[in-house]
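Here is what Swiss-Prot records for this protein:
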- ARG39 to Cys: Markedly decreases H(+)-coupled sialic acid transporter activity (MUTAGEN)
- LYS136 to Glu: Markedly decreases H(+)-coupled sialic acid transporter activity (MUTAGEN)
- GLY172 to Cys: Decreases protein levels and alters subcellular localization (MUTAGEN)
- GLU175 to Cys: Decreases H(+)-coupled sialic acid transporter activity; when associated with C-171 (MUTAGEN)
- GLY176 to Cys: Decreases protein levels and alters subcellular localization (MUTAGEN)
- PHE179 to Cys: Decreases the affinity and transport rate for D-glucuronate. Does not affect H(+)-coupled sialic acid transporter activity (MUTAGEN)
- PRO180 to Cys: Decreases protein levels and alters subcellular localization (MUTAGEN)
- TRP186 to Cys: Abolishes H(+)-coupled sialic acid transporter activity (MUTAGEN)
- GLY371 to Val: Remains in the endoplasmic reticulum (MUTAGEN)
Amino acid sequence: MRPLLRGPAGNDDEESSDSTPLLPSARQIEAAPACCSARYNLALLAFCGFFVLYALRVNLSVALVDMVDSNSTLTDNRTSKECAEHSAPVKVHHNHTGKKYQWDAETQGWILGSFFYGYIVTQIPGGYMASRIGGKLLLGLGILGTAVFTLFTPLAADLGVVALIVLRALEGLGEGVTFPAMHAMWSSWAPPLERSKLLTISYAGAQLGTVISLPLSGIICYYMNWTYVFYLFGLVGIVWFILWMWIVSDTPETHKTISHYEKEYIVSSLKNQLSSQKVVPWVSILKSLPLWAIVVAHFSYNWTFYTLLTLLPTYMKEILRFNVQENGFLSALPYFGCWLCMIVCGQAADYLRVKWNFSTISVRRIFSLIGMVGPAVFLVAAGFIGCDYSLAVAFLTISTTLGGFASSGFSINHLDIAPSYAGILLGITNTFATIPGMIGPIIAKSLTPDNTIKEWQTVFCIAAAINVFGAIFFTLFAKGEVQNWALSDHHGHGN
C-alpha cells in the first residue's frame, strides 16, 4: 500500500503542524511510484553530480603528493615516535614523468586552503540566484566551471603558485553555488514525506565521490602521472553537465517526460508550502531562531567534518604511522561508512514519518542528535585509545559513519521551515559552515606543535565539544513546520 498524503488535523500545536504533509483534507492522493519516476531520476543524476563535485574538490590533496619534489620540500619530518612502526615498505612509484615543484609546507597549505576562500563567497548569492533563475542552470554551470578550471590545473601549476591558488579559488566559486542550487530545486521536486530519501540520495554522491576519488587519484598517479588526475575528472564533469542539461528540469511543470499523475502528486503535496512572494523577506529570515538553530548545528558538524577531512591522513601517517598506500585506503574507509549511513537514514527517516507518524521535528532532532553526539563520543575515544591501531581506525570510522545520520536531520531542515527559500537558507548556513574548513585545521595544527597523542586528544575533544553544543542548540530551538514569514499572505491566513 502506497502512503496517502494526509490533510492537517486542524489544531495548531507544534507536533501537529510538524507532521507534514500539508494537503487539504478533502483531497487525498496516493504517492506516485518511485521506480523510473522523474523525481528519483533527478536524485540519481544529482548523486552523480555531487560525486563528480567532490572528486574535483579532493583530487588535489592526493595529486599534490606527486607534484611536490619531496627531496626539496622545506619541511621537517613530524612523524611521532610514540607509536611503533608497523607498516610494510612502500612500493616505489612506476611513473615519474609528471613535473615536480619545490613547494614548502606553508605553500602547500595555501594551495589546499585557497578553495574555501572562493567557496564561501558564492553561498548566499548562489541561493538567491537559484530562487530567481532556477537551480538547474546554476548547478550545472557550477560543476561545469569547476570541471573546466580543473582541466587547466597543470597549466596553472606551471605558471606558478599564485596562478594555482587563484585557479583553486575560482573552482571554489563554482562549487559554492551547487548545494544552494540543489536545495532550491528540491523545494519544487521533493514531496514532504519523501524529502529525507530524495535529498540523502542526491547528497550521498559527495561521500562516495570522496571514497572513490582518493584511492583512484593515487592509482592514476602511480600508473600514469598526476596531470591525468585533473584531465580525467575534468572530462567526466563535462560529460555529466551535458546529461544534466538534457534530462533535468527546474520544476515538475516544465519536465517533458514526467507522468501526469506524478506531476499532480508532487505539485499537490507542495501547494500549501510554497510562497508566491516576489521579494525575499531578508529581515524575517535573519531574525528566525529556527534558521540560527540550523546555522549552529551546521557550523558545529562541519568543524569535526573538515578537521577529519583535512587532517585524518596526517593523523594516520604521523601518529598511527600507516604508510602512504595504507593511508589512502584507511582515510577513505570512514567516508564509505558515512555514504552507506546516509542512504539508510534517508529511508529510515521517511519510514518513521509515514508508518509511525513521527512528527517532522522529532525526526530531525533524533537524527541530528545521533549524527552529532555519536561522532563526538567515538572521536574522543579514538584519541584516548592510543596506539591500538585497529581500535583507533574502527572508532574513527564509526565516528564518521554516524555523522551520516545528520543528513536526515538539520541538513535538510531548511526545506521544512521555508521550502520557497531553501536555497537562500542553505547559502546562509553553509557560509557559516565553511568557516571551520578555513580555520579548523589551522587551529588543530597550532595545538599539535610536538605532534603527540596528548595534543591530538585536545584537538579531538574540542571538536567533540563543539559537536555536542551544536546538537543541543538545534534540539532546543529547531522547528519542523513552515514558518509564517516563508508563506504568502494567502497561505499565511489559511485560505
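Positions of Cβ are set from backbone N, Cα and C atoms, glycine also.
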### Message
Using a Cβ cut-off under 8 Å and a sequence separation of 6 or more, which residues in the same chain sit near GLY172 (mutagenesis position)?
### Response
SER114, PHE115, PHE116, TYR117, GLY118, TYR119, ILE120, VAL121, THR122
### Task
List, in sequence order, those mutagenesis positions among ARG39, GLU175, GLY176, GLY371 whose Cα sits within 10 Å of the Cα of TRP186 (mutagenesis position).
ARG39
#### Entry: Protein Cβ atoms within 10 Å of PHE179 (mutagenesis position), excluding its own
27
### Message
Using the alpha carbons only, what distance in Å do you get between GLU175 (mutagenesis position) and ARG39 (mutagenesis position) once rounded?
### Response
23
## Note on the structure
Cα of GLY371 (mutagenesis position) to Cα of GLY176 (mutagenesis position), in Å and rounded, measures 24
### Query
What three-state class does DSSP give GLU175 (mutagenesis position)?
helix
### Message
Applying a 10 Å Cβ distance cut-off over all chains shown, what neighbour count does TRP186 (mutagenesis position) have?
### Response
27
### Query
Sequence gap of 6 or more, C-beta under 8 Å: which same-chain residues meet both conditions with respect to LYS136 (mutagenesis position)?
ALA181, MET185, TRP244, MET245, VAL248, SER249, ASP250
## Note on the structure
Rounding to whole Å, the Cα atoms of PRO180 (mutagenesis position) and ARG39 (mutagenesis position) are apart by 18
### Query
Out of PRO180, GLY371, which of the mutagenesis positions has the smallest number of neighbouring Cβ atoms within 10 Å?
GLY371
